[in-house]
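Colleague: Sharing a structure with you now.
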Amino acid sequence: MGCAVSTARDKEAIERSKNIDRALRAEGERAASEVKLLLLGAGESGKSTIVKQMKIIHDTGYSQEECEEYRRVVFSNTVQSLMVIIRAMGRLKIEFADPSRTDIARQFFTHASAADEGILLPEIVLLMKKLWADGGVQQSFARSREYQLNDSAGYYLNSLDRIAQPNYIPTQQDVLRTRVKTTGIIETHFSCKQLHFKLFDVGGQRSERKKWIHCFEGVTAIIFCVALSGYDLVLAEDEEMNRMIESLKLFDSICNSKWFVETSIILFLNKKDLFEEKIKRSPLTICFPEYTGTNTFEEAANYIRMKFENLNKRKDQKEIYTHLTCATDTNNVKFVFDAVTDVIIKNNLKQIGLF
């Protein structure tokens, strides 16, 4: 009798042990398939646009209702951009090509200030179209590197006829180009190639950086965004500091940090489309006086790439995976993120000895 009881207890113990093993294995597999990505970079480097692309590429995208919610942001971005361009004319000593536009500008500011932000009234649109067509305004816009202007300004102002329609609903591209400063930490979840991603987007402005520490533990990889087009611009929060130099300093501190000794670093040299246009008229020596190469896209972009990759002090241990990106181009981001996912899978297999 005692032998039978003992055998039953042994079976129960063995079954309990198997259940624990199964639970541990399942937890291990779940942990192995969970990827934490920290999205870092200086302000206005395109991080939030990358997050929006993940929703478009790996989720259901933006529903019609969600797009409608962005209408106010599109209107606000468009109106504010034109205000900034016209205000800059005074500082740049640029006159309106048509003197009558001075009064139109005054009317525009009066109407825009009185109107509810995020509403585009027909009378404001009419004034905006006249101002945007003015040669002086276009001259000020062409010199936007000399002041702070959203990258999306030209895109929205050139689309005034479309976005002013009464039944206007922002497109996915319109949503991608909206600009709202990120404060705090935005967490986004999505799946790709059997991996479950948690993407953390943190505020890029200097005042936000002290909050990053909460995301550090257990991060699989860092995506560091740099605006290639920022080489001839200064920071919004410090007009003495060149944006590219600030990005280099920040990358140096992240790449060589004790927190990230084992962490893969993926470098997105972003806004390649803006850089390709800008490098034709604005030399790289503005940022790097020692540069002796040509002001062509390939040579200038490679030089910037080298400047970042050379900051890596652990080349024997840590590889920097660099990609040229255009965050507003969904196909480009999809292609690049596929490559990023493959790197993460390879590194995961290495860690468990299968690669």
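The backbone N, Cα and C atoms fix where each Cβ goes, and this holds for glycine too.
Original residues only: the substitutions mentioned are not part of this model.
Sharing the feature lines straight out of Swiss-Prot:
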{"type": "DOMAIN", "residues": "33-355", "note": "domain 'G-alpha'"}
{"type": "BINDING", "residues": "41-48, 176-182, 201-205, 270-273, Ala327", "note": "GTP binding site"}
{"type": "BINDING", "residues": "Ser48, Thr182", "note": "Mg(2+) binding site"}
{"type": "MUTAGEN", "residues": "Gln205 to Leu", "note": "Inhibits interaction with loco. Does not inhibit apical cell membrane localization in neuroblasts"}
Colleague: Quick one: pull the CA-CA distance for Thr182 (Mg(2+) binding site) versus Gly41 (GTP binding site), whole Å only.
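Modeller: Roughly 12 Å, rounded to the nearest whole number.
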Colleague: Which residue, of the binding-site residues Ser45, Ser48, Thr182, Asn270, has its CB surrounded by the fewest other CB atoms within 10 A?
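Modeller: Lowest Cβ count within 10 Å among the binding-site residues (Ser45, Ser48, Thr182, Asn270) is Thr182.
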Colleague: What three-state class does DSSP give Ser45 (GTP binding site)?
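Modeller: It is coil.
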Colleague: Across the domain 'G-alpha' (33-355), what does the mean pLDDT come to, as a whole number?
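Modeller: Mean pLDDT across the domain 'G-alpha' (33-355) comes out at 90.
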Colleague: In three-state terms from DSSP, label Thr182 (Mg(2+) binding site) for me.
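Modeller: It is coil.
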